[in-house]
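A.B. asks: According to Swiss-Prot, the record shows the following:
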BINDING   S57, T58, R59, T60, Q84, R108, H135, P136, C137, Q138, C270, L271, R298  carbamoyl phosphate binding site
BINDING   N166, D230, S234, M235  L-ornithine binding site
MUTAGEN   W22 to A  Decreased heat stability
MUTAGEN   E26 to Q  Increased dissociation of dodecamers into trimers
MUTAGEN   M30 to A  Increased dissociation of dodecamers into trimers
MUTAGEN   W34 to A  Increased dissociation of dodecamers into trimers
MUTAGEN   Y228 to C  Becomes active at low temperatures; when associated with G-278
MUTAGEN   A241 to D  Becomes active at low temperatures; when associated with G-278
MUTAGEN   E278 to G  Becomes active at low temperatures; when associated with C-228 or D-241
Amino acid sequence: MVVSLAGRDLLCLQDYTAEEIWTILETAKMFKIWQKIGKPHRLLEGKTLAMIFQKPSTRTRVSFEVAMAHLGGHALYLNAQDLQLRRGETIADTARVLSRYVDAIMARVYDHKDVEDLAKYATVPVINGLSDFSHPCQALADYMTIWEKKGTIKGVKVVYVGDGNNVAHSLMIAGTKLGADVVVATPEGYEPDEKVIKWAEQNAAESGGSFELLHDPVKAVKDADVIYTDVWASMGQEAEAEERRKIFRPFQVNKDLVKHAKPDYMFMHCLPAHRGEEVTDDVIDSPNSVVWDQAENRLHAQKAVLALVMGGIKF
């Protein structure tokens, strides 16, 4: 079966089949090899990506800009000051106007509804660079990394420890679609969205994977192949940071916790890391840590998304 993603939005990975996700991962792997051997892949010559940033980012901005450059296209950075949204122009009108100038839109937003509205009114593909609900590009890079290092995704025990946030949501969705055994451990009251839990359970039933939600990090990481964490307070939650530090302290990924995982476990973090909070130096800097490979794979995974949805490559 030929899979074409041309013209598709990428808002949430629940909208994609396992086959479509694998198409992205396989394309990303191909681009990574091509880059390593110096093979040109300027598949988006003359195309432009508008990048809307309501919130700043190192990895998202740099990886998307470099991805478009490698693909022969151009990335246009637009922050809140560059747009008329603050002066009353609607997201719908912004989407309509940008669609007349560019070939795709990537948006990093606070509210997931903003990226949904962009997609509703844009006539070009819209890519979610991060919202408060999901972070699909991160999950694609994460599972690309797991596939590279473990040789498979099916049956791999992926344990997320911390806040049931956007990163957890996308990790749950993609992992259960691809047949992983996904476990999420959070403090009570900080669980993932109920809707995402149901999706994960349904996905696992279809893929042969599994999903489990726990409140005990030690029990969760037992025999883990992958331990993943993220910051305890996301951007916009600064007022809660002190309270969250107290609540999440027992969920810190440290040398005592990782003893319960498999000896060859992988430590993952979407970065930036708050060292000494959600993870200690002796874990993130250990030989088990793959965070830098994971960060690099954002470039390759997003390059695949761009080439596929902007019509540069078809399978």
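Each Cβ is built from the backbone N, Cα and C atoms, and glycine gets one as well.
What's the neighbourhood like for these features in this structure?
C.D. replies: When Cβ atoms from all protein chains are considered, those within 10 Å of C137 (carbamoyl phosphate binding site) total 26, not counting its own.
Annotation note: D230 (L-ornithine binding site) sits in a coil segment as assigned by DSSP. Around the Cβ of D230 (L-ornithine binding site), 25 further Cβ atoms fall within 10 Å across all displayed protein chains.
With a cut-off of 8 Å between CB atoms and residues at least 6 apart in sequence, the same chain places L178 near W22 (mutagenesis position), listed in sequence order. W22 (mutagenesis position) falls within a helix when secondary structure is assigned with DSSP.
For E26 (mutagenesis position), no same-chain residue lying six or more positions away in sequence has a CB closer than 8 A to its CB.
There are 17 other Cβ atoms within 10 Å of the Cβ belonging to M30 (mutagenesis position).
For W34 (mutagenesis position), the number of other Cβ atoms no farther than 10 Å from its own Cβ, over all displayed protein chains, is 15.
Under a cutoff of 8 A between CB atoms, and with a sequence separation of 6+ in the same chain, the neighbours of Y228 (mutagenesis position) are D142, V158, V159, Y160, V161, L171, F267, M268, H269.
Taking a C-beta cut-off of under 8 angstroms and a sequence separation of 6 or more, A241 (mutagenesis position) has the following same-chain neighbours: W232, A233.
Other C-beta atoms found within 10 angstroms of the C-beta of E278 (mutagenesis position) number 25, with every protein chain shown included.
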A.B. asks: Looking at the binding-site residues M235, C270, which sits with the largest number of other Cβ atoms within 10 Å of its Cβ?
C.D. replies: C270
A.B. asks: Any idea what DSSP makes of M235 (L-ornithine binding site), helix, strand or coil?
C.D. replies: coil
A.B. asks: Can you tell which of the recorded positions M30, W34, N166, M235 lies nearest to C270 (carbamoyl phosphate binding site) in space, using Cα positions?
C.D. replies: N166
A.B. asks: Just checking: which of S57, R59, E278 have a Cα that is within 10 Å of the Cα of D230 (L-ornithine binding site), counting only these recorded positions?
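C.D. replies: So far as Cα distances go, the recorded positions lying within 10 Å of D230 (L-ornithine binding site) are E278.
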A.B. asks: Can you name the residues of this chain that are 6 or more positions from H135 (carbamoyl phosphate binding site) yet have a C-beta less than 8 Å from its C-beta?
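C.D. replies: Listed in sequence order: N128, N166, V167, H169, S170, C270.
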A.B. asks: Counting only residues 6+ away in sequence within the same chain, which have a CB under 8 Å from the CB of S57 (carbamoyl phosphate binding site)?
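C.D. replies: Looking at Cβ-Cβ distances below 8 Å from S57 (carbamoyl phosphate binding site), excluding near sequence neighbours, one finds R108, G129, L130.
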